[in-house]
Amino acid sequence: MVHLSGSEKTAVTNLWGHVNVNELGGEALGRLLVVYPWTQRFFESFGDLSSADAVMGNAKVKAHGAKVLTSFGDALKNLDNLKGTFAKLSELHCDKLHVDPENFNRLGNVLVVVLARHFSKEFTPEAQAAWQKLVSGVSHALAHKYH
């Protein structure tokens with residue numbers, strides 16, 4: 001559960017209304033794979049990840065990034081039940097994929113960077129604080145199966 005105040009919900013939802021999940025999702029996942037290259041081992045089937053340009057231009061990275069970012073939209077609709085919303089994804093990432101749960105935090109932080117880059121004027125310190133709360137809540141929900 002993420003407790004966002006009314007103004008925090010407004011900040012998050014207003015910005016979310018301008019997010020292009022295809023563009024920003026691909027960028028966020030791509031940046032994760034470039035900045036934290038050891039995370040690439042989970043995406044070996046995606047083809048060429050040999051350089052930053054290859055990662056950022058990879059169609060499979062972009063498509064999966066859009067899918068990942070779409071799940072943040074689900075989070076916004078289910079702030080009171082993030083653990084339930086992400087239960088199946090948590091189980092998949094824990095039991096089948098064996099993803100280090102710290103990678104969820106990393107992705108959340110990369111997403112905040114991407115949002116700041118694209119929405120610099122709207123991404124006020126207050127908006128950043130609200131988004132940090134949201135990505136932390138999503139990260140915690142995704143890591144739930146690990147506990």
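Every residue gets a Cβ built from N, Cα and C, even glycine.
Nothing has been swapped: the model has the original residues at all the noted spots.
The domain 'Globin' annotation in Swiss-Prot covers 3-147, and the record cites sequence analysis as its basis. For the natural variant G6 to E, Swiss-Prot gives this note: In allelic variant. The structure shown keeps the original residue. Positions annotated as heme b binding site by Swiss-Prot: H64, H93. Here Swiss-Prot describes S139 to A as a natural variant; the accompanying note says: In allelic variant.
Everything Swiss-Prot records as a feature, shown here on the structure.
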residue	record	contacts (Cβ under 8 Å, 6+ apart)
G6	variant position	none
H64	heme b binding site	G25, L29, F43, F46
S139	variant position	P101, F104, N105, L107, G108
Overall pLDDT of the domain 'Globin' (3-147), taken as the mean: 88
Helix, strand and coil counts within the domain 'Globin' (3-147) (DSSP): 116 helix, 0 strand, 29 coil
